[in-house]
Amino acid sequence: MLEHGVMKIPGINNVGKTGQAGGETERIPSTEPLGSSAATSPAGPLGGLPARSSSISNTNRTGENPMITPIISSNLGLKHRVTLRKATLASLMQSLSGESSNRVMWNDRYDTLLIARDPREIKNAIEKSVTDFGGLENYKELTGGADPFALMTPVCGLSANNIFKLMTEKDVPIDPTSIEYLENTSFAEHVNTLDSHKNYVVIVNDGRLGHKFLIDLPALTQGPRTAYIIQSDLGGGALPAVRVEDWISRRGSDPVSLDELNQLLSKDFSKMPDDVQTRLLASILQIDKDPHKVDIKKLHLDGKLRFASHEYDFRQFQRNAQYVAGLG
């Protein structure tokens, strides 16, 4: 079926106009959240964390994944919390080179818990779709050459949606494409309403950039609140391409200025001089912080800016990440 000009293939992640898997076309400003469609692939049963199987790779005899830092009390010092956050994200990214972890993490079934996704069922759905299309060659021809069995490098919407789910879900599925986005609301004023003693993640759908990304706002322990960006980018717009693994490795634990974020996500951004716009984009969203790699001529300053925030429990985030990393 066609959705926003993209062929949707039941049961698996889909391929956008760019030829990238994920069913999303980047760099097209829209009033709808990127990745607004949910696939119809089957998923495992809903519920809490599934029992760990001895067949799951990367686990020790306790059933815990040794790559993940042990889950401990949330009453942590700032330095320790920063270290735990960095280790959790690094272990998650490392696991995505594994077939099962990759398929579970970058699936577009948003109506079930991410930790209820079953990699075997996802693979079976892929195989069925390939068969329905008359074989692998026919499938590739109809989807722009995409290999459905290859490890996925997610476009911005797919990575933002799924990491948002991973961070926020506990007992109830959260669909990032169905949540209420704030529009015509000051980002700076909204952040000021958030409880500084709680963790929040903000999902940003920026039509000016044709881009979707996350802002992680860990609980404040002392001093000014810290913000971190989590993103992938297909490229072709104002910013160059970047894989989510590379971003997490190099800048995922690099705090960004809330003052700069407030400027970037303000209505006044479109009125700022070109050099200021370039500097802000490079500082916040360019992996090298290099203004020469920002092309502001590709901005769509009349595009809509929308965002939504959600509280998360860091220990639950660790558990969810541990599930994905333990799949291998």
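Even glycines carry a Cβ here, placed using N, Cα and C.
So that you can see what the record holds, here are the features copied from Swiss-Prot:
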MUTAGEN   C156 to S  Abolished protein-glutamine deamidase activity, leading to impaired ability to inhibit the host cell cycle. Abolished accumulation of the cyclin-dependent kinase inhibitors CDKN1A/p21 and CDKN1B/p27. Abolished ability to activate the host MAPK/ERK cascade
ACT_SITE  C156  active site
MUTAGEN   N161 to A  Impaired ability to mediate deamidation of host NEDD8, leading to decreased ability to inhibit the host cell cycle; when associated with A-177
MUTAGEN   T177 to A  Impaired ability to mediate deamidation of host NEDD8, leading to decreased ability to inhibit the host cell cycle; when associated with A-161
MUTAGEN   H211 to N  Abolished ability to inhibit the host cell cycle
ACT_SITE  H211  active site
MUTAGEN   Q231 to A  Abolished ability to inhibit the host cell cycle
ACT_SITE  Q231  active site
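Here the candidates are the mutagenesis positions C156, N161, T177, H211, and by Cα distance the one nearest Q231 (mutagenesis position) turns out to be C156. Residue pair T177 (mutagenesis position) / C156 (mutagenesis position) shows a Cα separation of 13 Å. A straight line from the CA of N161 (mutagenesis position) to the CA of H211 (mutagenesis position) spans 12 Å. The two recorded residues, H211 (mutagenesis position) and C156 (mutagenesis position), have Cα atoms 6 Å apart. Minimal Cβ crowding within 10 Å, among the mutagenesis positions N161, T177, is found at T177.
Annotation note: N161 (mutagenesis position) sits in a helical segment as assigned by DSSP. In the three-state DSSP classification, T177 (mutagenesis position) falls within coil. A 10 Å cutoff on Cβ-Cβ distances gives Q231 (mutagenesis position) a total of 24 other Cβ atoms nearby, all chains included. Packing around H211 (mutagenesis position) is summarised by its Cβ count: 26 other Cβ atoms lie within 10 angstroms of its Cβ, all protein chains included.
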